[in-house]
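Heads up: the structure comes next, in structure tokens.
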Amino acid sequence: MKSVLYLYILFLSCIIINGRDAAPYTPPNGKCKDTEYKRHNLCCLSCPPGTYASRLCDSKTNTQCTPCGSGTFTSRNNHLPACLSCNGRCNSNQVETRSCNTTHNRICECSPGYYCLLKGSSGCKACVSQTKCGIGYGVSGHTSVGDVICSPCGFGTYSHTVSSADKCEPVPNNTFNYIDVEITLYPVNDTSCTRTTTTGLSESILTSELTITMNHTDCNPVFREEYFSVLNKVATSGFFTGENRYQNISKVCTLNFEIKCNNKGSSFKQLTKAKNDDGMMSHSETVTLAGDCLSSVDIYILYSNTNAQDYETDTISYRVGNVLDDDSHMPGSCNIHKPITNSKPTRFL
């Protein structure tokens, strides 16, 4: 049985490679069939895909066809003198969607994040990077050539990535995208401020009299501003985040404050909350006061979902001594006054 099958395959191969036994003929109506070509007014057999005409027909012998070699192809009936070369390997910003074989050319298309600037018969000839939507913008569609269309995130949605793929996402529940910390202290001298620093996981305000340090862990909103100003021996300071990242509800944003007086006082106390209007947002705080230089301290911490319809907030406060008015003067930085970011809640403006 195997020998019979082998002979049958060999017979078919002979038909393809040798162009059958039929001789070229003169067409009665002057037209050749679709699988034929005309040469010297004779209709001759074309070579099938995957082969080429190693010898054209004459009056007695039909076309002789030879298989294409590696890296070459023919994709249709032909009487070409040689097979066509496949396209080269795909570029680094492309993916191969069809490999080179004897009947098909290699096809390369653009990788994710790219779009085709120049289309060819065998895939894309030139891929370029898609536009990346900035923070606060999401992908809303694509142009006719495949570039990204960016649109601002509407109310109730947000985006905190720079991406050519991410869309605006619904604002998550029971979380926050903004943290505002206000610290008011008395008494402090007019010349006490020396510098402010931001160091990533630890924000600090240093003065000749005291140091305010805030350590934070697992907080997705990123702290980006701080200030310190003094008026009539009442100092006002604050720390603020941006609004482009939401807190991961599986993690607890933990803030640890230390207000340390730069004297030899040995007192040390951990403050308890004076006010706790917090709800379902995931956060935790501790406040430590070291030294004896301050008689009164107010600390307000506000967690906000600025995209929520009802402007969701959690407010935490701590107090030592008298109630201090932290709304009576414009915040500044080392005696250089500057306005607070427009995104600050009205409670602290």
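Each Cβ is built from the backbone N, Cα and C atoms, and glycine gets one as well.
Since we're looking at a predicted model, the values are computed, not measured.
Here is what Swiss-Prot says about this protein:
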type: VARIANT; residues: His160 to Tyr; note: In strain: Butler-1952, Garcia-1966 and Somalia-1977
type: VARIANT; residues: Ala165 to Thr; note: In strain: Butler-1952 and Garcia-1966
type: VARIANT; residues: Ala274 to Glu; note: In strain: Somalia-1977
type: VARIANT; residues: Asn335 to Asp; note: In strain: Butler-1952 and Garcia-1966
type: VARIANT; residues: Pro339 to Leu; note: In strain: Butler-1952 and Garcia-1966
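Taking the Cα atom of each, Ala274 (variant position) and His160 (variant position) are about 34 angstrom apart. In three-state terms derived from DSSP, His160 (variant position) belongs to neither a helical nor a strand segment and is classed as coil. Neighbour count (other Cβ atoms within 10 Å of the Cβ, all protein chains): 13 for Ala165 (variant position).
The variant positions in question are His160, Ala274, and the one with the fewest Cβ neighbours inside 10 Å is Ala274.
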